[in-house]
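J.: Take this structure, written in structure tokens, and hold onto it; I'll ask about it next.
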Amino acid sequence: MAAISGISSGTLTISRPLVTLRRSRAAVSYSSSHRLLHHLPLSSRRLLLRNNHRVQATILQDDEEKVVVEESFKAETSTGTEPLEEPNMSSSSTSAFETWIIKLEQGVNVFLTDSVIKILDTLYRDRTYARFFVLETIARVPYFAFMSVLHMYETFGWWRRADYLKVHFAESWNEMHHLLIMEELGGNSWWFDRFLAQHIATFYYFMTVFLYILSPRMAYHFSECVESHAYETYDKFLKASGEELKNMPAPDIAVKYYTGGDLYLFDEFQTSRTPNTRRPVIENLYDVFVNIRDDEAEHCKTMRACQTLGSLRSPHSILEDDDTEEESGCVVPEEAHCEGIVDCLKKSITS
């Protein structure tokens, strides 16, 4: 998605000088032709003027069509992750306050994540698979916490965004299979590890529900921090034990999930990719951890996109034809989405 956004913004940045250049050329040709009129007969002057106006009109029409096409391309490919435009003077104080709030939220999230990481580093310094088991137990929690809150919002008519529910379920489904892989590798063999993971997950669930009700942006950023740590953890493990992993067989659950499982759901959580473009090949345990690591990177991208309200789209729904959506008869009201409980209550009262 970031790549698409870069292409879109780059296209628009280059296109405007092109339009200006075309118009300047048209102006030069128009003024030079008028200077030639004084040296031509009357009939030639009329012919030249007629042709000149025709050419100028064609150039301006091409420029207008070019601008229309480029603006529509920008609207269709916008992901919500592009930098915001510079605020005007009247809203500068509001923007500064919001920026301060965002920095505060992210600072708290980073502090909490680092604190949990230090605990895991202390308890699981030499027990890799047990650490992965605890990490995957925790990592899948926020997605069904998000769905719980969204289902509650749907009950009150505050939310009608099916894409979020589809993507979050696909994310929880992916993390569940990561957990099954770690269990097959023996990561849950100790009672203490299961006890710790389950109780952390219980606390994490209610904390995420509270954060998501208070500020979805903060909850999504916290989940992004967790997924980012998971990516770094697996990446370090691959670099340290890659050769050893290449000589070990892949768990059956991993082969089934990545090559013969529900590939629709596998595509659904990767919102930065087109469906059917990632099909892993699993030959050994190294391939399994490479794909788990890459899954965590996709989760990071999705969580980052979610931090902009209304920007998340299901990969498969993007491919749907607009005519098909209109014929389905399911019309989503523009106000049927909100950002936190305060925004939901305000919209329910004013609507």
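Along the chain as shown, residues are numbered 1 onward.
The backbone N, Cα and C atoms fix where each Cβ goes, glycine too.
Here the original residues stay in place, and none of the substitutions has been built in.
Here the residue is the original one, but Swiss-Prot notes a mutagenesis experiment at this spot, GLU136 to Ala, Asp or His: Abolishes cyanide-resistant oxygen consumption. Positions annotated as Fe cation 1 binding site by Swiss-Prot, on the basis of similarity to another entry: GLU136, GLU175, HIS178, GLU296. One entry in Swiss-Prot concerns the mutagenesis experiment GLU175 to Ala, Asp or His. Its note says: Abolishes cyanide-resistant oxygen consumption. Residues or ranges marked as Fe cation 2 binding site by Swiss-Prot: GLU175, GLU227, GLU296, HIS299. Annotation of the published mutagenesis HIS177 to Ala in Swiss-Prot: No effect; the original residue is retained in the structure shown. One mutagenesis experiment named in Swiss-Prot is HIS178 to Ala, Glu or Asn, and its note says Abolishes cyanide-resistant oxygen consumption. For the published mutagenesis GLU224 to Ala, Swiss-Prot gives the following note: No effect. Here Swiss-Prot notes a mutagenesis experiment, GLU298 to Ala, with the remark: No effect.
Map these features onto the structure and tell me what's around them.
T.: The Cβ of GLU136 (mutagenesis position) lies under 8 Å from the Cβ of GLU175, HIS178, LEU179, MET182, each of which sits 6+ residues away along the same chain.
Following the DSSP three-state reduction, the secondary structure of GLU175 (mutagenesis position) is helix.
Under 8 Å, Cβ to Cβ, and six or more positions away along its own chain, HIS299 (Fe cation 2 binding site) finds ALA139, GLU171, ASN174, GLU175, SER223, GLU227, ALA230, PHE269. The DSSP secondary structure for HIS299 (Fe cation 2 binding site) is helix.
The Cβ of HIS177 (mutagenesis position) has ILE253, ALA254, TYR257, GLY261 as same-chain neighbours under 8 Å, each 6 or more residues away in sequence.
Non-local contacts of GLU224 (mutagenesis position) by the CB criterion (under 8 A, 6+ apart in sequence, same chain) comprise CYS300, MET303, ARG304, GLN307.
All protein chains considered, the CB of GLU298 (mutagenesis position) has 19 other CB atoms within 10 Å.
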J.: Using a 10 Å radius around each Cβ and all protein chains in view, which of these recorded positions has the most neighbours: GLU175, GLU227, GLU296?
T.: GLU175
J.: Using the recorded Fe cation 2 site (GLU175, GLU227, GLU296, HIS299) as reference, state which further residues of the same chain have their Cβ within 8 Å of the centre of those residues' Cβ atoms, listed in sequence order.
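T.: Checked against the 8 Å cutoff, the neighbours are ALA139, GLU171, ASN174, HIS178, VAL226, ALA230, TYR231, ASP295, ALA297, GLU298, CYS300.
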